[in-house]
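**Q** Below are the features I grabbed from Swiss-Prot:
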DOMAIN    2-113  domain 'RRM 1'
DOMAIN    227-298  domain 'RRM 2'
MUTAGEN   L4 to I  Sensitive in DMS protection of U1 snRNA; when associated with 6-I-N-7
MUTAGEN   L63 to I  Sensitive in DMS protection of U1 snRNA; when associated with 65-D--L-67
MUTAGEN   V228 to I  Splicing defects; when associated with 230-F--T-232
MUTAGEN   Y268 to F  Splicing defects; when associated with 262-D-I-263
MUTAGEN   G295 to S  Splicing defects; when associated with 291-A--K-293
Amino acid sequence: MSALYFQNLPSRPANKENYTRLLLKHINPNNKYAINPSLPLPHNKLQISSQPLMLLDDQMGLLEVSISRSSKMTNQAFLTFVTQEEADRFLEKYTTTALKVQGRKVRMGKARTNSLLGLSIEMQKKKGNDETYNLDIKKVLKARKLKRKLRSDDICAKKFRLKRQIRRLKHKLRSRKVEEAEIDRIVKEFETRRLENMKSQQENLKQSQKPLKRAKVSNTMENPPNKVLLIQNLPSGTTEQLLSQILGNEALVEIRLVSVRNLAFVEYETVADATKIKNQLGSTYKLQNNDVTIGFAK
């Protein structure tokens, strides 16, 4: 198993790349991707052939940092290494010397299942022929795709549960020696009732959801550089802590969040510090499906 899990990490920001660099910085302060934020992070594809691997950290043999989308796992991450031996060495090192990220002592251990990338590397080494290997990978991908869909699509999840309930109902009726024609009738009635309930619940949900009015976004393109950034079009519920994780550095002075207008003023020590963050993130930044704009305040 070449994957490890981390627990008790800081709550992750929406930007996975920034989070990855944060972990790299604490794992290895000399990591080139942690030192230079403008250096693009490597992305490894599934090993469907003997293609070269690109490492996040050469010293540790670290390949990938994976983050679950589940809200229950906001303080967790999974790290994939090139080999099981490198994962074991990493685990042994931080068993004797605690790893801390932003002051939090990280708990870690071997993952119960390998990451998809780690699994593909493992299967690539063991594969006897391409056809069998590709079928195995497709099976894993299909299962994980279904799992993601069930988490994100409530209707799909309910229909999936309904199919399972129908299978159990059929099994229960057959164990009671009920005639097949009667089983079909009972199952049909059960399925119809459940589908009607789902449809009714979905319609009620649509009626209760009213579109929120968004505050007008001011044009900051012509504003001269200064040490205060204006962050606009923030998602509802954005917190100062979240903004600090995205926009914070050692030069951060203050974050003034104006929730009713979905914007924030972020002040740094110097104009150069503010400019550096703006250039790093760009004029627009994706946050929870919102195109957040970043510019200099007047």
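The backbone N, Cα and C atoms fix where each Cβ goes, glycine too.
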**Q** DSSP on the domain 'RRM 2' (227-298): how many residues come out helix, how many strand, how many coil?
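**A** Once the DSSP states are binned, the domain 'RRM 2' (227-298) shows 22 helix, 29 strand, 21 coil.
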**Q** From the mutagenesis positions L4, L63, Y268, G295, pick the residue whose C-alpha lies nearest to the C-alpha of V228 (mutagenesis position).
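**A** Result: the closest of the mutagenesis positions to V228 (mutagenesis position) is Y268.
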**Q** Identify, in sequence order, the residues in the chain of L4 (mutagenesis position) that are 6 or more apart from it along the sequence and have a CB within less than 8 Å of its CB; answer 'none' if there are none.
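**A** Those within reach of L4 (mutagenesis position), by Cβ under 8 Å and sequence separation of 6 or more, are F78, L79, F81, A87, F90, L91, M108, G109, K110, A111.
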**Q** Across all the protein chains here, work out how many other Cβ atoms are within 10 Å of the Cβ of G295 (mutagenesis position).
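**A** Its Cβ shell of radius 10 Å holds 20 other Cβ atoms.
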**Q** Does anything in the same chain, at least 6 positions from Y268 (mutagenesis position), have a Cβ under 8 Å from its Cβ, and if so what?
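**A** Looking at Cβ-Cβ distances below 8 Å from Y268 (mutagenesis position), excluding near sequence neighbours, one finds K227, V228, L229, N249, A251, L252, V253, A274, I277.
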**Q** Give me the Cα-Cα distance between G295 (mutagenesis position) and L63 (mutagenesis position), rounded to a whole Å.
**A** 34
**Q** In this predicted model, what is the average pLDDT of the domain 'RRM 2' (227-298)?
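**A** Mean pLDDT for the domain 'RRM 2' (227-298): 89.
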